Structures are given as structure tokens and as C-alpha cells.
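J.: These came from Swiss-Prot, pasted as-is:
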- 48-203: domain 'FAS1' (DOMAIN)
- HIS58 to Ala: No effect on catalytic activity. 50% reduction in catalytic activity; when associated with A-44, A-70, A-79, A-122, A-172, A-175, A-192 and A-197 (MUTAGEN)
- HIS70 to Ala: No effect on catalytic activity. 50% reduction in catalytic activity; when associated with A-44, A-58, A-79, A-122, A-172, A-175, A-192 and A-197 (MUTAGEN)
- HIS79 to Ala: No effect on catalytic activity. 50% reduction in catalytic activity; when associated with A-44, A-58, A-70, A-122, A-172, A-175, A-192 and A-197 (MUTAGEN)
- HIS122 to Ala: 50% reduction in catalytic activity. 50% reduction in catalytic activity; when associated with A-44, A-58, A-70, A-79, A-172, A-175, A-192 and A-197 (MUTAGEN)
- HIS172 to Ala: 50% reduction in catalytic activity. 50% reduction in catalytic activity; when associated with A-44, A-58, A-70, A-79, A-122, A-175, A-192 and A-197 (MUTAGEN)
- HIS197 to Ala: 50% reduction in catalytic activity. 50% reduction in catalytic activity; when associated with A-44, A-58, A-70, A-79, A-122, A-172, A-175 and A-192 (MUTAGEN)
Amino acid sequence: MKNRFYYNLIIKRLYTRSGGLRKPQKVTNDPESINRKVYWCFEHKPVKRTIINLIYSHNELKIFSNLLNHPTVGSSLIHELSLDGPYTAFFPSNEAMQLINIESFNKLYNDENKLSEFVLNHVTKEYWLYRDLYGSSYQPWLMYNEKREAPEKLRNLLNNDLIVKIEGEFKHCNHSIYLNGSKIIRPNMKCHNGVVHIVDKPIIF
């Protein structure tokens with residue numbers, strides 16, 4: 001009887017120290033409830049890095065990051081992409097940058113105006129997560145209070161249009177999103193001043 005008393009006391013303390021709950025709460029399998037909890041857990045998590053921090057730290061953006069080291073326009077590009085935004089960027093991976101032949105790349109790097117245009121053509125205003133490009137079906141989000149329709153095009157920082165094309169079905173997980181023919185291969189890298197998606201080809205006008 002005495003052992004039973006101590007057993008109950010220990011169990012009681014365990015429940016008390018586990019979040020202060022003496023009565024364990026029932027677990028739900030309701031998808032909507034789970035989605036809300038996951039949303040609040042991750043959507044509102046603060047992010048300290050900026051887009052510039054991400055460019056210099058991500059292994060898939062090493063070649064692209066070299067463009068920001070340009071002696072003439074590099075500092076102005078860094079300044080612009082460090083502002084509050086929010087921005088949505090579609091930066092080409094190392095493999096994508098290698099699609100540009102050496103001669104063309106050297107011409108691009110040696111022409112400061114073309115270099116600046118090349119970088120800014122990959123950046124748009126506003127905050128577009130991958131799901132928003134497909135059309136958000138859940139609400140409310142952190143920055144928007146209503147459902148967002150999938151855009152037909154986005155306007156970049158140079159006022160050029162990025163045509164959004166969707167292939168496949170989101171619910172079947174066989175979908176792809178293209179911007180001017182460049183496919184998003186790594187989405188939703190959130191930053192303090194926006195979000196970055198990596199694409200498989202440079203966006204060239």
C-alpha cells in the first residue's frame with residue numbers, strides 16, 4: 001500500500017513537471033488543427049539573416065555571390081538587397097550559372113550596367129512563398145489576411161515581367177513552378193527581408 005502511494009506521487013510529479021499538466025490532453029488527428037499548430041510554430045519564427053547573408057553562405061549560390069564582389073557596382077547591389085523589402089528572389093544555382101559560357105560571363109562581369117541588370121532581374125518586390133505562387137489555400141498567413149490567387153506574372157525590380165507557369169498538381173506532389181522558363185528547384189529559404197528560391201536557369205531578358 002505504501003509503495004502504491006509513492007508510485008502515485010511520482011507519477012503526479014512527472015505530470016506536473018511536464019508542462020504543468022496533471023491530466024494529459026487528448027491528441028487530435030484533425031488535419032485543420034494540425035495545420036494551424038504547424039503554421040504558428042514555423043510561420044512566426046523570426047529569421048535574422050538577410051538575403052545577402054544567404055547569398056554568401058549558401059553553397060549553391062557561390063558563383064552568383066561572386067557578382068556581388070564587383071569593384072564598381074557590387075556595393076550598391078549589396079546595399080539594395082539589404083533594405084527592408086520584402087523581396088522575393090529567384091537566384092540561379094551554381095550549375096545554372098555554368099550554363100553561361102565563359103566569354104559571355106566575362107562580358108557580363110566587365111559591363112557594370114549589364115551586371116547590375118542581371119542581378120536585379122532575379123528579384124521582385126513583395127513576399128511570395130512557393131505556396132503563394134501556386135495559390136494559397138489556407139489563411140490567415142503572417143503577412144496577408146486573405147487567400148492569395150496564383151499570379152500570372154511578377155514584376156521584378158527593373159519593371160520587367162516574370163511569367164509564372166505551373167505544371168502538375170500540387171495535391172499529387174508532381175508540380176513544378178517556372179519563372180520565364182526557369183524552374184524553382186529549392187524553394188522557401190526565408191530571410192529577414194524576404195525569401196529566396198533557387199532556380200535551374202538564369203533569368204535573362
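Including glycine, each Cβ sits where the backbone N, Cα and C put it.
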J.: Mind giving me a neighbour count for HIS70 (mutagenesis position)? Other Cβ atoms within 10 Å of its Cβ, every protein chain shown.
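T.: Here the count is 18.
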J.: Taking the Cβ of HIS122 (mutagenesis position) as the centre, how many other Cβ atoms fall within a 10 Å radius?
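T.: Within a 10 Å radius of the Cβ of HIS122 (mutagenesis position) lie 23 other Cβ atoms.
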J.: Measure from the CA atom of HIS79 (mutagenesis position) to the CA atom of HIS58 (mutagenesis position) and give the result in Å, rounded to a whole number.
T.: 19
J.: Fill in the CA-CA distance, HIS122 (mutagenesis position) to HIS197 (mutagenesis position), as an integer in Å.
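T.: Checking the Cα atoms of HIS122 (mutagenesis position) and HIS197 (mutagenesis position) gives a distance of 10 Å.
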J.: Helix, strand or coil: which one is HIS79 (mutagenesis position) in, per DSSP?
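T.: DSSP assigns HIS79 (mutagenesis position) to helix.
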J.: For a quick check of understanding: among the mutagenesis positions HIS58, HIS79, which residue's Cβ has the most other Cβ atoms within 10 Å?
T.: HIS58
J.: Roughly how many angstrom lie between the C-alpha atoms of HIS79 (mutagenesis position) and HIS70 (mutagenesis position)?
T.: 13
J.: Around the Cβ of HIS197 (mutagenesis position), how many other Cβ atoms lie within 10 Å? Please give the count over every shown protein chain.
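T.: Cβ-Cβ neighbours of HIS197 (mutagenesis position) within 10 Å number 23.
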J.: What whole-number Å value do you get for the CA-CA distance of HIS70 (mutagenesis position) and HIS197 (mutagenesis position)?
T.: 23
J.: Per DSSP, HIS197 (mutagenesis position) is which: helix, strand or coil?
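T.: Where HIS197 (mutagenesis position) sits, the three-state DSSP reduction gives strand.
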J.: Please report the three-state DSSP label of HIS58 (mutagenesis position).
T.: coil
J.: The domain 'FAS1' (48-203): mean pLDDT?
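T.: That region's mean pLDDT is 87.
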